[in-house]
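Worksheet: the structure to be examined is printed underneath.
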Amino acid sequence: MTNRLVLSGTVCRAPLRKVSPSGIPHCQFVLEHRSVQEEAGFHRQAWCQMPVIVSGHENQAITHSITVGSRITVQGFISCHKAKNGLSKMVLHAEQIELIDSGD
């Protein structure tokens, strides 16, 4: 089964870094996406806020460059996480992160 998502946007919540009891580093943040997409011949506004988690040592170096306001593209897979309150939320598990040059 295919499960791939590529999403570009702006980091809107400060990254939270943790290390699991087994020593695996994790970085969590929220990515806000806004764009205009074409659907059925019409233009529509597309907007979402997607929680992102980066796990493992491979991508941790780039997470130290990510702050609120950073523009990035994230590639990975989606999965549901159950919160302590019992509600499920969709999360993007990042496998590749690219900083978008602001042009400054």
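Any Cβ shown, glycine's included, is placed from N, Cα and C.
Heads up, this one's the original sequence, none of the swaps are in it.
Listed in Swiss-Prot:
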DOMAIN    2-101  domain 'SSB'
MUTAGEN   SER20 to Ala  No change in ssDNA binding, decreased displacement of PriB from ssDNA by DnaT fragment, greatly decreased binding to DnaT fragment (residues 1-88). Complements a priB deletion in a priA300 mutant in vivo
MUTAGEN   HIS26 to Ala  No change in ssDNA binding, decreased displacement of PriB from ssDNA by DnaT fragment, greatly decreased binding to DnaT fragment (residues 1-88). Does not complement a priB deletion in a priA300 mutant in vivo
MUTAGEN   GLU39 to Ala  No longer interacts with PriA, still dimerizes and binds ssDNA, altered binding to DnaT, does not load DnaB replicative helicase. Does not fully complement a priB deletion in a priA300 mutant in vivo
MUTAGEN   ARG44 to Ala  No longer interacts with PriA, still dimerizes and binds ssDNA, altered binding to DnaT, does not load DnaB replicative helicase. Does not complement a priB deletion in a priA300 mutant in vivo. Nearly complete loss of PriB stimulation of PriA helicase activity
MUTAGEN   GLN45 to Ala  Increased binding to DnaT, loads DnaB replicative helicase
MUTAGEN   TRP47 to Ala  Slight decrease in ssDNA-binding. Somewhat reduced PriA binding, does not stimulate PriA helicase, significantly reduced binding to DnaT and ssDNA, does not load DnaB replicative helicase; when associated with A-82
MUTAGEN   SER55 to Ala  No change in ssDNA binding, increased displacement of PriB from ssDNA by DnaT fragment, increased binding to DnaT fragment (residues 1-88). Complements a priB deletion in a priA300 mutant in vivo
MUTAGEN   LYS82 to Ala  5-fold decrease in ssDNA-binding. Somewhat reduced PriA binding, does not stimulate PriA helicase, significantly reduced binding to DnaT and ssDNA, does not load DnaB replicative helicase; when associated with A-47
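Overlay of Swiss-Prot annotations on the structure.
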residue : record               : DSSP class
SER20   : mutagenesis position : coil
HIS26   : mutagenesis position : strand
GLU39   : mutagenesis position : strand
ARG44   : mutagenesis position : strand
SER55   : mutagenesis position : strand
LYS82   : mutagenesis position : strand
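Mean model confidence for the domain 'SSB' (2-101) is a pLDDT of 94. When the mutagenesis positions HIS26, LYS82 are compared by the number of other CB atoms within 10 angstroms of each CB, LYS82 has the fewest. A gap of 17 Å separates the Cα atoms of LYS82 (mutagenesis position) and HIS26 (mutagenesis position). Checking Cα-Cα distances from HIS26 (mutagenesis position) against the mutagenesis positions (SER20, GLU39, TRP47) with a 10 Å cut-off leaves SER20, in sequence order. It is 10 Å from the Cα atom of SER55 (mutagenesis position) to that of SER20 (mutagenesis position).
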